[in-house]
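Feature list (source: Swiss-Prot):
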- 203-265: domain 't-SNARE coiled-coil homology 1' (DOMAIN)
- Leu228 to Pro: In sec9-10; temperature-sensitive (MUTAGEN)
- 356-418: domain 't-SNARE coiled-coil homology 2' (DOMAIN)
Amino acid sequence: MKKLFKKKKGVSPHMYMLPEESNSNTATNAPSYSVGGTTANSYSSNSYNDNNNSNSTYGSSNNYGNYGSSNNYGSYGASNTYGSNGSSNNYGNYGATNSNGDAGYSITPIRNDPYARKDMPPMKSSAAVTERPSMHRSAPSQDTLDLKKQELFAGARIQNDDESTTDTIPHNDDGTEGDEYGEGYRDGYEEDQEVEAIKQKIQFVKQDSLSSTRNALLMAGNAEQMGLATLANLGEQTEKIATAEKELDISKIHAKRAEEQARELKTLNRSMFAIHVPKPWGKAKRVAAEEARLAAKRDAERQDEMLNRQFAYRSQKRIDQAMKDNMKSNKKKGDSKGVSILERSHYQFEPDAEDDAMEKEIDGNLDQIGALATRLKGLAYATGQEIDSQNARLGSIHDKSDRLDTDVYLNVERLRHIH
């Protein structure tokens, strides 16, 4: 193989050796790289040729276009293409590809190149390449792009919000904020809130009033029932008082009769030598006086009986009248519908079916409460009169009972002295 090729000046014989015949200790040549669309490679094809050779088998061809250059090597060479946006180095079997983007570059070193120069400084490892300051700027990640988009659109949204806020707030000619729309809108909103608050308050007051009227009606009905029951009890008590007074009058009569018999018994119980002879003169007068006394006694008894009956009758009449008045007032229905319709508008903000029903029920409850109050007044008046009448009769009974007690005590003492 050495005979086929002649050694030329400036060309290393090792560069024409096959890969198998190359020295195993050949160091890795330095990588090729490009910056800004120009080729910067100290060990590229120009270093191995005296002149620019094109289409050589093992030579190199440099074709520079408008935006870069293209180096085409043979089977073991490399091709560097510089386009408008970067470069691409295509090597053969033992080559590497360098891709340059818009900004910076990337380097892929060629290791163990059999055609590299012997006199180039060997590279110990791939770390030597990585130690070089890389000017390649890696492509931004998706998170970085999302952050940048958010920043961009956030600024746009902030600007739009500022513009919309500025547009919605009216300004006067002097640059100050106007009150034609903003304050009018706020005032309208506040008025709506006040109206809603008033409506809710009216509704609450109506419900409270309805509940109060229902409770008052229930309590008034209970009071009426208790008043009627009390009046009925007073009627029964009047009858009992009249009966007690009648029995007291009868007891008084028996006490008077016992007094007479005790006096007669005393006369008959005298000594047997004391002869009792009635006086012969004045007999008619004595008889007339006795009859007058008995008549007066009977008249007093009759008067007491009549007073007792009058007391019972008047008491029953008062009770019956109170009952009749109560029933009559209960059956009477006041027609206040027209007045309620006229006055209802003063208490309604937005009348509807529910509101009308509430107002109607409130009016009805108030009417019933008024009627119940009237009936309760009648019951209270009748009850007061009945209690006063009973108190008077009870006072009379107290006096009669005291006199009867005195008469009974005297009769007992008279009988005790008879022996």
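Cβ coordinates are placed from backbone N, Cα and C, and glycine is handled just like the others.
Fair warning: this is a prediction, and the values are worked out from it, not measured in the lab.
Residue counts of the domain 't-SNARE coiled-coil homology 2' (356-418) by helix, strand and coil are 61 helix, 0 strand, 2 coil (DSSP-based). Other C-beta atoms found within 10 angstroms of the C-beta of Leu228 (mutagenesis position) number 19, with every protein chain shown included. Taking DSSP states H, G and I as helix and E and B as strand, the domain 't-SNARE coiled-coil homology 1' (203-265) has 63 helix, 0 strand, 0 coil.
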